[in-house]
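Going by Swiss-Prot, these are the annotated features:
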type	residues	note
BINDING	Phe34, Ala35, Gly36, Gly37, Lys38, Val39, Arg72, Asp118	substrate binding site
DOMAIN	2-127	domain 'Nudix hydrolase'
MUTAGEN	Gly37 to Ala	Abolishes enzyme activity
MUTAGEN	Glu55 to Asp or Gln	Abolishes enzyme activity with dCTP and reduces enzyme activity with 5-methyl-dCTP
MUTAGEN	Glu55 to Ala	Abolishes enzyme activity with dCTP and reduces enzyme activity with 5-methyl-dCTP
MUTAGEN	Arg72 to Ala	Strongly decreases the activity with 2-hydroxy-ATP
MUTAGEN	Arg77 to Ala	No effect
MUTAGEN	Asp118 to Glu	Increases the activity with 2-hydroxy-ATP. Strongly decreases activity with 8-hydroxy-ATP
Amino acid sequence: MKMIEVVAAIIERDGKILLAQRPAQSDQAGLWEFAGGKVEPDESQRQALVRELREELGIEATVGEYVASHQREVSGRIIHLHAWHVPDFHGTLQAHEHQALVWCSPEEALQYPLAPADIPLLEAFMALRAARPAD
């Protein structure tokens with residue numbers, strides 16, 4: 001079975017995270033997800049994330065700590081999804097590949113119809129965040 005490596009960005013600003021709505025003509029249309037995409041053979045996960053966020057959102061991202069990985073089978077392929085925290089970026093967000101973008105708290109994000117693969121990543125991020133010492 002083919003394995004596909006995918007990276008996802010949990011972009012955080014002022015305590016809120018960014019969700020992106022999948023386009024109407026896509027697989028899992030209308031569901032909300034973390035921006036990201038496939039890792040090319042010649043790049044690291046961090047490099048892939050910076051490239052994907054530039055392509056999808058028009059931003060230059062600062063990739064922070066690794067959050068979690070999740071694996072699931074989709075259409076006869078194994079998708080290995082890796083989430084990274086993005087605590088900072090430069091540029092103005094633009095939805096190049098998504099229907100809509102929304103900022104919300106991680107708790108509010110659970111109320112959105114999320115892409116199933118992103119739910120365990122959000123939960124892992126919330127657990128990490130809860131364990132962080134207060135500034």
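Even glycines carry a Cβ here, placed using N, Cα and C.
Substituted residues are absent from this model; it holds the original ones throughout.
Annotated features, which come from Swiss-Prot, shown on the structure.
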{"residue": "Phe34", "record": "substrate binding site", "Cβ contacts under 8 Å, 6 or more apart": "Ala8, Ala9, Ile10, Ile11, Leu18, Leu19, Ala20, Ala83, Asp118, Leu121, Leu122"}
{"residue": "Ala35", "record": "substrate binding site", "Cβ contacts under 8 Å, 6 or more apart": "Ala8, Ala9, Ile11, Leu18, Ala20, Glu52, Leu53, Glu56, Leu57, His98"}
{"residue": "Gly36", "record": "substrate binding site", "Cβ contacts under 8 Å, 6 or more apart": "Val6, Val7, Ala8, Ala9, Ala48, Leu49, Glu52, Leu53, Glu56"}
{"residue": "Gly37", "record": "mutagenesis position", "Cβ contacts under 8 Å, 6 or more apart": "Val6, Val7, Ala48, Glu52, Glu55, Glu56"}
{"residue": "Lys38", "record": "substrate binding site", "Cβ contacts under 8 Å, 6 or more apart": "Ile4, Glu5, Val6, Ala48"}
{"residue": "Val39", "record": "substrate binding site", "Cβ contacts under 8 Å, 6 or more apart": "Glu5, Val6, Val7, Gln45, Ala48"}
{"residue": "Arg72", "record": "mutagenesis position", "Cβ contacts under 8 Å, 6 or more apart": "Ile78, Ile79, Leu81, Pro116, Ala117"}
{"residue": "Arg77", "record": "mutagenesis position", "Cβ contacts under 8 Å, 6 or more apart": "Met1, Lys2, Met3, Ile4"}
Legend entry - Assigned conformation of Gly37 (mutagenesis position) - DSSP reduced to three states: strand
Inset, instruction - Using the structure shown, find which entry in Glu55, Asp118 (the mutagenesis positions) has the sparsest Cβ neighbourhood within 10 Å. - result: Glu55
Inset, instruction - For the domain 'Nudix hydrolase' (2-127), provide the mean pLDDT of the predicted model. - result: 95
